[in-house]
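Heads up: the structure comes next, in structure tokens.
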Amino acid sequence: MTLSRSSADDSTNNANRSYSAVAGTDNKRKRDEDSSDYVGVAESLEMLKKQEIDADHMAASAQQTLISWRSGENSRSLSSSGECSSSNRPESTRLQIFVRMMSGGKTIVIHAEKYDTVEKLHQRIEWKTKIPALEQRVIYKGKQLQRENSLTYYSIEQDASLQLVARMQSTEHPVAWQTIDDIMYTISRMYKGENLQSNINEKIVTFFAMIPVESDESIAKYLNIFSNSSVPAALVMLYASSLERNKSCAKSSVKLFLSNCVALPKNQKNYCLPIVLEFCKLLRKVCPDQKLYVTCRNTLGSMLETFDNPHGVYNDQYETFGVEIFPFFTELTGLLLNELAQNSGPSFCDFQKVSSFWQQLRKVIELKVAFPIPIVLPMQSTALEAEIRHLHRLFGSLLTTMDLCMCRVESSLADKEVGNSETMSSSWSQYLSILKIINSMSNIYQGAKGQLAVMLNKNKVSFSALVVKFAKRGDDHQWIFEYKEATNFEARRHLAMLLFPDVKEDFEEMHEMLIDRSNLLSESFEYIVGASPEALHGGLFMEFKNEEATGPGVLREWFYLVCQEIFNPKNTLFLRSADDFRRFSPNPASKVDPLHPDFFEFTGRVIALALMHKVQVGVLFDRVFFLQLAGLKISLEDIKDTDRIMYNSCKQILEMDPEFFDSNAGLGLTFVLETEELGKRDTIELCPDGKLKAVNSKNRKQYVDLLIERRFATPILEQVKQFSRGFTDMLSHSVPPRSFFKRLYLEDLDGMLRGGENPISIDDWKAHTEYNGFKETDRQIDWFWKILKKMTEEEQRSILFFWTSNKFVPVEGFRGLSSKLYIYRLYEANDRLPLSHTCFYRLCIPRYPTITLMEQRLRLIAQDHVSSSFGKW
């Protein structure tokens, strides 16, 4: 009879199992971190609805089965003494219990006796779900069932619904567990249709308030309670409910959770990121078109911006992290492409979302892809293979779309009828940042960087315009210098100038200088070297002793005059280039002066300050000097304009027929350099035992390289170092010393220090001049321009200097000056000399009665000693 009873039990259980769903695997999957068995919430919701119906049928079927079984049982006599004690109890003690996993909406049916212990219930669940009993927690009406108590202790009745969740390995946070249990219980009741006054938000606030601060490990364990208890899935399930009150409650709770995450300190926020990512994945499957999903995705993006502990948070699952965020990056890139195609943006916020996902995705690729980067496509089987192929397609789409955008920019720049610049700027504002992401992508694929270079070179005008308009101080512009050839002078100058701090116009913070013209160099040295970099960043207030004039015009004059003194060969600091007297390089012999290091540091500061204040001082650097400032190697071609004789000799050595060269014993050359300094001749070995090492056709390239280095670089190494130190003092903090010069070509620096190479255009000068007290048609104005055209270029520059304290015109011409020029009528004697107010670019002349008298007066002030002393302010 016992055997017969057992068979009946088994058949009943088997029948019931045929209707029940398999549950309890999701939390175990989370503990095992096995994402491959993930079941989407959308599918789970459908399963849940079906299971509710199945459960009803199952309950009726089970009840009928039990009635039939009990009828048969009543007709039998139970004779076996080995039957379990429950067989002697009344049949009414038999319970049918529904056990549900909230994360997946799955339900199983368990049969038990009222007086069975909770431990027995755990064993039955283990038998059905394969989840170890020790890893289970069963919740009923918000309370966890303790294993030693009976089911009747908790008043569990027929068809009761219990909730199965995974037991955490640690019980360090019982209050947090209770808080989460309360949340899950409330969600369960609301989902069943109960109209409750929700306390979920209050519980979420409580949960966040208890996050530990002791260590990353304790933070991770604590926050895992939230995800391992399936709260994200439960809230999303509630949000997908057809009841508006449920949807509203879930929406409020999710948004509260997100805002609390964002407000956390960085280390705690890092460990919240996997939970936010889980919310995003769930919402994307259930409601991708609703605002809550967009809010969640945006929150994830903002958290990714500061996420810098991937290995601590994801351990060995970092590759999985990359796979999980890739769909969001793809989605956002698609939106970005659409906005670009429509010429409607994107906005900074839209771009920032794409950028934050890309930065993390790039790190994953660099760390996890087994192949060397750049990658050659197609690849063999590797991590992230599908994502890398898809990413390459996105790169192509972005490159093509930005090509079209750049063409539109160039067309707009050429179209004078285009709307105001602010409207244009709003639609172009993120183009440069998007190009930066495209460049970052191009580093991953072989040949991609060349494709980007072709596109930028093709769109040089628009690319340069974007750099000038949108490259801002403090941004990372280093990537642009990989495409230096795709930029023009204005773009490169703009990028270099961004390395300087803003010139402040606050008179209270200006560094004041009162200098005697007769002692210009030494007094200027004391004022500049004795000041801190911060004081000089605050601006300069310049005044010459016994003169009334002050202001920007006087400052421009001082810059010009002090640079003329510094680079005067009589002062032995610098030497003129043999082939171009406008160019200078440090004098190797200057080291005999004990003050020479300080004077080169002073020179570096003065040149940097002149560039900061956009004053053309009229000196040019020798190419060799410029290359050393940029930290670049000097080649043979670089000395062509520095020492033509040595250049020709070295070139002849390198181009000579190898057999002829060797047959003539390398012209008798050895690895030495003959020098003469301060009348003393010396022989310097270019390498160890250089006197004994003969030059031949195989080592002549090495000989020339060493010769150039020893002849041009080594002798002025200390001077270059001191100049760089002074120059770097004037740059913004944390800017590498050589970065300014690396951003430029030598010709760019020429334009910044001396202005345009072309002769002054009188027509351009006239076009940028306005009149006060005169009309353009007055004969005095006509005479003025005729006289100016007759003057030599040096006389014209002297007039310009008297007028503006600028002796050189910017590369762009007169439009490059900070203001238009003005001719004012002087209401005094009609034969007096002109006056000027250099700060305001204002020239004052009387109404001269004859052209001859005007020419006399203008030629008088065109003399250097006059043009430097007649201006007022």
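Glycine is treated like the rest: Cβ placed from N, Cα and C.
Residues annotated as domain 'Ubiquitin-like' in Swiss-Prot: 95-171.
Marked as domain 'C-type lectin' by Swiss-Prot: 272-296. For the domain 'C-type lectin' (272-296), the residues of the chain that approach it from at least six positions outside its boundaries are 40-42, 45, 223, 226-227, 232-233, 235-236, 239-240, 251, 254-255, 257-258, 261, 264, 303-304, 307, 313-314, 321, 324-325, 327-328, judged by C-beta separation under 8 angstroms.
Annotated domain 'HECT' per Swiss-Prot: 532-873, in sequence order, evidence recorded as sequence analysis. Model confidence over the domain 'HECT' (532-873) is summarised by a mean pLDDT of 91.
For the mutagenesis result C839 to S, the note given in Swiss-Prot is Loss of E3 ubiquitin ligase activity.
Summarising the annotation, Swiss-Prot assigns active site, glycyl thioester intermediate to C839 and lists sequence analysis as the type of evidence.
Around C839 (mutagenesis position), a 10 Å sphere centred on its CB holds 20 further CB atoms from the protein chains shown. Shown for the domain 'Ubiquitin-like' (95-171): DSSP residue counts in helix, strand and coil, namely 18 helix, 30 strand, 29 coil. For the domain 'C-type lectin' (272-296), the DSSP counts in helix, strand and coil order read 21 helix, 0 strand, 4 coil.
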